[in-house]
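Participant: Annotations for this protein, taken from Swiss-Prot, read as follows:
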- 16-21, 32-38, G63, 119-122, 149-150: GTP binding site (BINDING)
- T38: Mg(2+) binding site (BINDING)
- N41 to A: Partially impaired in RPS6K1 activation (MUTAGEN)
- F54 to A: Partially deficient in guanine nucleotide binding (MUTAGEN)
- L56 to A: Partially deficient in guanine nucleotide binding (MUTAGEN)
- D60 to K: Significant decrease in NF-kappa B activation (MUTAGEN)
- Q64 to L: Constitutively active (MUTAGEN)
Amino acid sequence: MPLVRYRKVVILGYRCVGKTSLAHQFVEGEFSEGYDPTVENTYSKIVTLGKDEFHLHLVDTAGQDEYSILPYSFIIGVHGYVLVYSVTSLHSFQVIESLYQKLHEGHGKTRVPVVLVGNKADLSPEREVQAVEGKKLAESWGATFMESSARENQLTQGIFTKVIQEIARVENSYGQERRCHLM
């Protein structure tokens, strides 16, 4: 029986970008058309990747804006982040840049495990942010970029699988930097 590894992931983004819908679709396998603003919810799910099992603890946050102060609970003990914007809102994309900077400053690390998600891809006729813009931003951070649709269950599983992989990648890269070589 494989060892179950605990991973805490915080989902951040501007309001009404679909953070709750992504988490709910991933954990419950369903999409809710109704919208109640989130204060803060948590979800848990066991995810198997290869031979490894992960207890994924998701923190679904209330919408942030560029002036939001991120509480320490969004930084301390957190392994990775899913930063979500809506492809139908340029403002939500701009807020994501500010949130990433706050995370980066809060962690004091050069690398923070992040998956950048352009959600609501099913609403392409209303698109304000092109996929190439999201990809370029993610590349500048050294992060992964994905577009999704919580409504159509497009890549919801892949987002959270990818954040687990990003956490491992960043943890392994720090481990390599700290190795001592005796000669």
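Glycine is no exception: its Cβ is also placed from the backbone N, Cα and C atoms.
For all the noted positions, this structure keeps the original residue and models no substitution.
Let's see these features in context: how buried, what's close, how far.
Facilitator: DSSP classifies K120 (GTP binding site) as coil under the three-state reduction.
Long-range neighbours of N41 (mutagenesis position) (same chain, six or more residues apart, CB within less than 8 Å of its CB): T20, A23, V59, D60.
Annotation for F54 (mutagenesis position): spatial neighbours V4, R5, Y6, R7, I46, V47, T48, I164, criterion Cβ-Cβ under 8 Å with sequence separation of six or more.
Taking the Cβ of L56 (mutagenesis position) as reference, residues of its chain lying under 8 Å away and at least six apart in sequence are, in sequence order, R7, V9, S44, K45, I46, V47, F160, I164.
Q64 (mutagenesis position) carries neither a helix nor a strand DSSP state and counts as coil. Same-chain residues at least 6 positions away in sequence with a Cβ under 8 Å from that of Q64 (mutagenesis position) are, in sequence order, L12, G13, Y14, R15, L70, V95, L99.
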Participant: Please give me the CB contact count at 10 A for K19 (GTP binding site), counting all chains in the structure.
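Facilitator: Its Cβ shell of radius 10 Å holds 29 other Cβ atoms.
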Participant: Could you check the binding-site residues S32, S149 and say which one's CB has the most other CB atoms within 10 Å?
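Facilitator: Checking each of S32, S149, the winner is S149.
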